[in-house]
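Presented below is the structure to which this report refers.
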Amino acid sequence: MNKKQNFYAAIIVAIFLCLQLSHGSSGVSFEKTPAIKIVGNKFFDSESGEQFFIKGIAYQLQRSEEELSNANGAFETSYIDALADPKICLRDIPFLKMLGVNTLRVYAIDPTKSHDICMEALSAEGMYVLLDLSEPDISINRENPSWDVHIFERYKSVIDAMSSFPNLLGYFAGNEVTNDHTNTFASPFVKAAIRDAKEYISHSNHRKIPVGYSTNDDAMTRDNLARYFVCGDVKADFYGINMYEWCGYSTYGTSGYRERTKEFEGYPIPVFFSEFGCNLVRPRPFTEVSALYGNKMSSVWSGGLAYMYFEEENEYGVVKINDNDGVDILPDFKNLKKEFAKADPKGITEEEYLTAKEPTEVESVECPHIAVGVWEANEKLPETPDRSKCACLDEILPCEIVPFGAESGKYEEYFSYLCSKVDCSDILANGKTGEYGEFSDCSVEQKLSLQLSKLYCKIGANDRHCPLNDKNVYFNLESLQPLTSESICKNVFDSIRNITYNHGDYSKSNPSRSKESLNVKYPSSEERENDGTIAFKTSGFVILLISMIAAGILL
């Protein structure tokens, strides 16, 4: 992009911002993006009744590893939310319009920021957004999966922030969480996330925005995954596949597209390519576009999204942002623009679809059978994370952990140590067996605090020394206050009474509800081998402070 083009792009941004300031955040109409709804296995325009085909591109700016490392925690998020930055999105929208896209896939947004300007500007150009609910640091981990209060709160905050926009097409509850046969046990957690996100939308007076899943194209798992997410009582609303089988100048017959189309014929929910664009040949010719929107595939597939808009180290971009924050068009851009311009899928109206046949019944799909080493996703799902229950742990546990931040390796270290000393079954979640501990839905800090408190009680603690030497470990003075029979935490306390310590005379005091950090020695490797009493050291100042609290001086 030359200086003249950069100048005009800046003018467009300035004009749009002025219009927003003069007319308010609702100055742009959403008439060009009526809500898209699902009927059977198709997307339809809710006003015209015409079938909707996704013709889109992935749109997400990433921070480089070097940038994150040099920043030393200065950034609010590890990702860049372009939809919350009008300078970025308004710069890019003219180029997205040139591409001929009608949908963006965005992988992470900051729910604390306003997205009004960018979402309204996209709507003015007839563009929708498919949005992932997770973000890089808050998501379901395929190797150690959990569906807990922390992740659920993230999902709810995104839903609350974005559901008012009519051009919000749908949410992804996960992306490639199970990516091969070694981690199929992670899929029950994603399915639980779909269930709870849909339930939250339903009970929060939000528009009924669909929630789906984006998977990879692994040969060993793709059939079972496709069945798993539409079987049983909990089902995805749509299903995306990150598809990279077509490279260069492949064909419908040689690429694998023919086989995939046959496999998904009659699939009960909308299915589309949530990513496509193999880059083994550069510039990419994007010849797969003509096949995807052609007669052989458009009756099965609801379109797709090219990966991706921004050029990064992985070399999948169609534009490159230059040193002046301007946009330089790459050869891939011209090829994708040309292919999208030719794409003209022949759809069906909602009325024709309903008249031709009844929508496919999702209930008819049988869940895949468990096969060790092949498919190990149980039909039984984790329960909905219970925020109130988990918050009670913060009130009643004697020892408490606060987040370790950059020292995330401590979680694994401390869990390994504590679970060698106490029974951790109440925090374990097993997607293979369908067994989920009572507190497996709590945050990682709450789960670690529970196990630390067990060890504190196991060693017969009669003071306020928690058995880990770490600045993030606290003795919880709030736990010393006796619970009344009316307390909402009484049931939680009763459920762990047999594994936690009765603080005896401490309950007679009325300490402050603050938390007190203790300088307690972390057991050495030799001490960890002993199951008996562990010696702990504290500074004289801390001993004095504890004595003062016990005497009521700090009331």
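Cβ atoms are placed via backbone N, Cα and C, with glycine included.
None of the noted substitutions appears here; every position holds its original residue.
One mutagenesis experiment catalogued in Swiss-Prot, Gln62 to Ala, is accompanied by this note: Slightly reduces catalytic activity. Experimental mutagenesis at this site is recorded by Swiss-Prot as Tyr107 to Phe or Gln, annotated: Slightly reduces catalytic activity. Look at Swiss-Prot and you will find Tyr107, Ser134, Glu135, Pro136, Asp137, Ile138, Ser139, Ile140, Asn141, Arg142, Asn175, Tyr307 tagged as (1,3-beta-D-glucosyl)n 1 binding site. Listed in Swiss-Prot as a mutagenesis experiment, Asp132 to Asn is described as follows: Slightly reduces catalytic activity. Quoted from Swiss-Prot, the note on mutagenesis experiment Glu176 to Gln is: Abolishes catalytic activity. The (1,3-beta-D-glucosyl)n 2 binding site annotation in Swiss-Prot covers Glu176, Asp217, Arg222 and rests on a curator's inference. Positions annotated as active site, proton donor by Swiss-Prot: Glu176. The active site, nucleophile feature in Swiss-Prot is assigned to Glu275. Looking at Swiss-Prot, you'll find the mutagenesis Tyr474 to Ala noted as follows: No effect.
Note on proximity: among Ser139, Asn175, Asp217, Arg222, the binding-site residues of the record, the Cα nearest Asp132 (mutagenesis position) is that of Asn175. When the record's (1,3-beta-D-glucosyl)n 2-binding residues Glu176, Asp217, Arg222 are compared pairwise by CA position, the greatest distance found is 11 Å.
Of all the recorded positions listed (Asp137, Glu176, Glu275), Asp137 has the fewest other CB atoms within 10 A of its CB. Long-range Cβ proximity for Tyr107 (mutagenesis position), meaning a same-chain Cβ under 8 A and a gap of 6 or more residues, is found for Ala58, Gln60, Tyr79, Asp132, Glu135, Asn175.
When the recorded positions Gln62, Asp137, Ser139, Glu176, Tyr474 are screened for a C-alpha within 10 angstroms of the C-alpha of Asp217 ((1,3-beta-D-glucosyl)n 2 binding site), the residues that qualify, in sequence order, are Glu176. Annotation note: the residue listed as 'active site, nucleophile' sits in a strand segment as assigned by DSSP. The DSSP secondary structure for Gln62 (mutagenesis position) is strand. Mapped onto three states, the DSSP output places Asp132 (mutagenesis position) in strand. Of all residue pairs in the (1,3-beta-D-glucosyl)n 1-binding list (Tyr107, Ser134, Glu135, Pro136, Asp137, Ile138, Ser139, Ile140, Asn141, Arg142, Asn175, Tyr307), the one with the greatest Cα separation is 23 Å apart.
DSSP assigns Tyr474 (mutagenesis position) to a strand segment in the three-state reduction. Every protein chain considered, the tally of other Cβ atoms within 10 Å of the Cβ of Asn175 ((1,3-beta-D-glucosyl)n 1 binding site) stands at 22.
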